[in-house]
Amino acid sequence: MLTLIQGKKIVNHLRSRLAFEYNGQLIKILSKNIVAVGSLRREEKMLNDVDLLIIVPEKKLLKHVLPNIRIKGLSFSVKVCGERKCVLFIEWEKKTYQLDLFTALAEEKPYAIFHFTGPVSYLIRIRAALKKKNYKLNQYGLFKNQTLVPLKITTEKELIKELGFTYRIPKKRL
């Protein structure tokens, strides 16, 4: 367990230190492409882990980011890692914490932020209401009859409004 303040410090530290190896080069992940999600974004007082969403600018890079993740100046070990999710244990101030990393393409960003911020109970209610209208919402997009529904949105707030719901800031979601 860690406090909200500790979680924010870890994220601030990581923003300038995340990179991945690609074709023999170390590519820095820009701070603007790192989004805190999960209980940290909901500003819960105590956190089980730190969840970060990494926005990947090009689809061809997607499969390279997490399996080749590097954190400058921070000791870490990989528990499990795939193309879209990686669970790490990081050493921070003489303690070990779990860091969950997720990836999304730029066009998936609002959906991924919504999905990974949660909480699960809130997502279930939104998805149940959408299911009654034959829609499916996940971290990749909005679908009707298994076909992606293109929405002209760039933020989570726009997504919620487009779906016909009232936007709630993450810490007010139940």
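Quick reminder: no glycine exception, Cβ is built from N, Cα and C everywhere.
Here the original residues are kept at every noted site.
The annotation Mg(2+) binding site is assigned in Swiss-Prot to D49, D51, D100 on the grounds of experimental evidence. In the three-state DSSP scheme, D49 (Mg(2+) binding site) is classed as coil.
Annotation of the mutagenesis experiment H115 to E in Swiss-Prot: 36x decreased dG:dGTP misincorporation. Close to H115 (mutagenesis position) in the fold, though at least 6 residues off in sequence, lie L123, L137, N138, Q139, each with a CB less than 8 Å from its CB. When secondary structure is read from DSSP and collapsed to three states, H115 (mutagenesis position) falls in the helix class.
Where Swiss-Prot documents H115 to A as a mutagenesis experiment, the accompanying text is: Complete loss of MgdGTP binding and dG:dGTP ternary complex formation but not dG:dCTP ternary complex formation.
Among the sequence features in Swiss-Prot, the mutagenesis site H115 to D is noted as follows: 18x decreased dG:dGTP misincorporation.
For R125 (mutagenesis position), no same-chain residue that is 6 or more apart in sequence has a Cβ closer than 8 Å to its Cβ. The mutagenesis experiment R125 to A is recorded by Swiss-Prot, whose note states: Loss of DNA binding affinity. Decreased dG:dGTP misincorporation.
R168 to A appears in Swiss-Prot as a mutagenesis experiment; the accompanying note says: Loss of DNA binding affinity. Decreased dGTP misincorporation. Contacts of R168 (mutagenesis position) defined by a Cβ separation under 8 A and a same-chain sequence distance of 6+ are given as Y122, I160, in order along the sequence.
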Neighbour count (Cβ, 10 Å) for D100 (Mg(2+) binding site): 18
8 Å Cβ shell about D49, D51, D100 centroid, Mg(2+) site members excluded: V37, G38, L40, N48, V50, L52, V87, Q98, L99, L101
Residues that sit under 8 angstroms from D51 (Mg(2+) binding site) by C-beta distance, when 6+ apart in the chain: A36, V37, G38, S39, L40, R41, D100, F102, F116
